Amino acid sequence: MNKHPWKNQLSEMVQPSGGPAEDQDMLGEESSLGKPAMLHLPSEQGTPETLQRCLEENQELRDAIRQSNQMLRERCEELLHFQVSQREEKEFLMCKFQEARKLVERLSLEKLDLRSQREQALKELEQLKKCQQQMAEDKASVKAQVTSLLGELQESQSRLEAATKDRQALEGRIRAVSEQVRQLESEREVLQQQHSVQVDQLRMQNQSVEAALRMERQAASEEKRKLAQLQAAYHQLFQDYDSHIKSSKGMQLEDLRQQLQQAEEALVAKQELIDKLKEEAEQHKIVMETVPVLKAQADIYKADFQAERHAREKLVEKKEYLQEQLEQLQREFNKLKVGCHESARIEDMRKRHVETPQPPLLPAPAHHSFHLALSNQRRSPPEEPPDFCCPKCQYQAPDMDTLQIHVMECIE
């Protein structure tokens, strides 16, 4: 039970004696251990001195034992403290050992993880090399497409210049018609002397001319509206081009192709409108040669022609502005042509490295916005159709030529 039996023995050794009897016992024990035999010799004269000396020796022995006992206690406490410190150090070393074991296990797991990451990186490097080869092939095909698009762009510019020349010729004819209107003013006095039937006929023909003017105005307004829609579609195309220039080179080329096709269609529509205006100008010329008009009506007609000429000059300015925008777009396209290859390749590489790959951007939004602009242009609110109605019998004619024939027959 007791871990230190020697400690109990020491405590028994340091118990103080109770009295002279005990001293005598101790003296007997000391004599048995080898003390001189003269202490036990009975002597009446030497007994008090001997007893006093024994007591002093006993006291000295007690002091020595007490000091020895105190030293032993201090030594025992030091040993206990040392044992406690050794136990704490052992626990600390065990804790450090457990931490070191956990650290070794964690480092082993990290080593396995790094090894798997290294293998994954090698696989990705192989994929990147394959992608680089594919990008080189795509670069050659894109260069060929850009060359073909530049040729188409030059062809469309030549067509635009031809349309501008035709428009200038048409304006010259309009000025000639205005000169004829001034000549008709001098004939106004003679025309006022004619028969009342001729006056009615002139009024009917005047109404037909006004209807033709309304048609021409509507055609001009339609042309302005189409030009505004074309300009809006052009701005929309430019925005789509600017937003998708970094995502896909093929989409840019497709947008430019659609834009060139739209410009060609617009030029064809302009050419048809110019031909129609030429025919109407010829009809007006015939009408002005055969049917005189009142001065007020001639002034109105002249003012309308001047307004139309002013409007056409504005249209010319707008077309020149669009031509400048087209040239600026071509210059920007040439500047961005080289940078787009690198940006597209970097973007594709970045998309392949993300954890959740995003679907590639398709050129559908640009085409959709372009076709939406065209559909909005085609589905614009319809204008009010011209009223080809006979003022005498209220006959509703389908077109201006039919109305003129009917009016002549109705008057006769």
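Just so it is clear, glycine is given a Cβ too, placed from its N, Cα and C backbone atoms.
Keep in mind that this is a model prediction, so the values were computed, not measured.
On its own chain, C410 (Zn(2+) binding site) has M204, C390, K392, C393, Y395 as residues at least 6 apart in sequence with a Cβ closer than 8 Å to its own Cβ. Per Swiss-Prot, the feature Zn(2+) binding site maps to C390, C393, H406, C410.
Record note (Swiss-Prot), mutagenesis K278 to R: Slight decrease in TRAF6-induced polyubiquitination. The unchanged residue is displayed. Annotation note: K278 (mutagenesis position) sits in a helical segment as assigned by DSSP. Around the Cβ of K278 (mutagenesis position), the number of neighbouring Cβ atoms within 10 Å comes to 14.
Where Swiss-Prot documents V293 to A as a mutagenesis experiment, the accompanying text is: Abolishes linear polyubiquitin-binding, impairs 'Lys-63'-linked polyubiquitin-binding and impairs NF-kappa-B activation; when associated with A-301 and A-302.
Around the Cβ of F305 (mutagenesis position), a 10 Å sphere holds 19 further Cβ atoms from the protein chains shown. In three-state terms derived from DSSP, F305 (mutagenesis position) belongs to a helical segment. As a published mutagenesis entry, F305 to A appears in Swiss-Prot alongside the note: Abolishes linear polyubiquitin-binding, impairs 'Lys-63'-linked polyubiquitin-binding and impairs of NF-kappa-B activation.
Experimental mutagenesis at this site is recorded by Swiss-Prot as R309 to A, annotated: Abolishes linear polyubiquitin-binding, no effect on 'Lys-63'-linked polyubiquitin-binding and impairs NF-kappa-B activation; when associated with A-312 and A-313.
In Swiss-Prot, the entry for mutagenesis R312 to A states: Abolishes linear polyubiquitin-binding, no effect on 'Lys-63'-linked polyubiquitin-binding and impairs NF-kappa-B activation; when associated with A-309 and A-313. The structure shown retains the original residue. DSSP assigns R312 (mutagenesis position) to a helix.
The Cβ of E317 (mutagenesis position) has 10 other Cβ atoms within 10 Å, all protein chains considered. One mutagenesis experiment catalogued in Swiss-Prot, E317 to A, is accompanied by this note: Abolishes linear polyubiquitin-binding; when associated with A-313 and A-320.
Swiss-Prot gives this note for the published mutagenesis K318 to R: Slight decrease in TRAF6-induced polyubiquitination. Decrease in TRAF6-induced polyubiquitination; when associated with R-319. Important decrease in TRAF6-induced polyubiquitination; when associated with R-314 and R-319. The Cβ of K318 (mutagenesis position) lies under 8 Å from the Cβ of L227, Q231, each on the same chain and at least six residues away in sequence. According to its DSSP assignment, K318 (mutagenesis position) is helical.
Here Swiss-Prot notes a mutagenesis experiment, E320 to A, with the remark: Abolishes linear polyubiquitin-binding; when associated with A-313 and A-317.
While the structure shown retains the original residue, Swiss-Prot records the mutagenesis experiment S369 to A with this note: Decreases phosphorylation and increases NF-kappa-B activity.
According to Swiss-Prot, the experimentally introduced change S375 to A is described as follows: Decreases phosphorylation and increases NF-kappa-B activity.
Annotation note: K392 (mutagenesis position) sits in a coil segment as assigned by DSSP. Counting every protein chain shown, 13 other Cβ atoms lie within 10 Å of the Cβ of K392 (mutagenesis position). One mutagenesis experiment catalogued in Swiss-Prot, K392 to R, is accompanied by this note: 40% decrease in IL1-induced NF-kappa-B activation.
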Query = About how far apart, in whole Å, are the alpha carbons (Cα) of E320 (mutagenesis position) and R312 (mutagenesis position)?
reply = 12
Ask   = To test your reading of the Zn(2+) site: which residues beyond C390, C393, H406, C410, same chain only, put their Cβ within 8 Å of the Cβ centroid of those residues?
value = P391, K392, Q394, Y395, L403, V407, E409
Note = Cβ-Cβ distance under 8 Å, sequence separation of 6 or more, same chain as R312 (mutagenesis position); the residues meeting this, in order, are R167, E171, A220
